[in-house]
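Below: one structure, written as C-alpha cells.
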Amino acid sequence: MERSTRELCLNFTVVLITVILIWLLVRSYQY
C-alpha cells in the first residue's frame, strides 16, 4: 500500500510539474 501511494504521489507530482512547465512555455510563447 505504501509503495503504491508513494508511486501515485510521485507520478502526480511529475505530471503537475510537467503541466506547469508547458503552461509557462505556452504563456511565454504567446507573450
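One-based numbering along the chain as shown.
Yeah, the Cβs are placed from backbone N, Cα and C, and that goes for glycine too.
Record note (Swiss-Prot) on the mutagenesis of Val26 to Ala: Slightly reduces inhibition of ATP2A1-mediated calcium uptake. For Val26 (mutagenesis position), applying a Cβ distance below 8 Å and a minimum sequence separation of six or more within one chain yields no residues.
Cβ environment of Arg27 (mutagenesis position): no same-chain residue six or more positions apart lies under 8 Å away. What Swiss-Prot notes for the published mutagenesis of Arg27 to Ala is this: Nearly abolishes inhibition of ATP2A1-mediated calcium uptake.
The note that Swiss-Prot attaches to the published mutagenesis Ser28 to Ala is: Reduces inhibition of ATP2A1-mediated calcium uptake. Around the Cβ of Ser28 (mutagenesis position), 8 further Cβ atoms fall within 10 Å across all displayed protein chains.
Taking Cβ-Cβ distances under 8 Å and a sequence separation of 6 or more, Tyr29 (mutagenesis position) has no neighbours in its chain. Swiss-Prot lists Tyr29 to Ala among its mutagenesis entries, and the accompanying note reads: Reduces inhibition of ATP2A1-mediated calcium uptake.
Quoted from Swiss-Prot for the published mutagenesis Gln30 to Ala: Reduces inhibition of ATP2A1-mediated calcium uptake. Under DSSP, Gln30 (mutagenesis position) is assigned to a helix (H, G or I) in the three-state scheme. Same-chain residues at least 6 positions away in sequence with a Cβ under 8 Å from that of Gln30 (mutagenesis position) are not found in this chain.
According to Swiss-Prot, the mutagenesis experiment Tyr31 to Ala carries this note: Nearly abolishes inhibition of ATP2A1-mediated calcium uptake.
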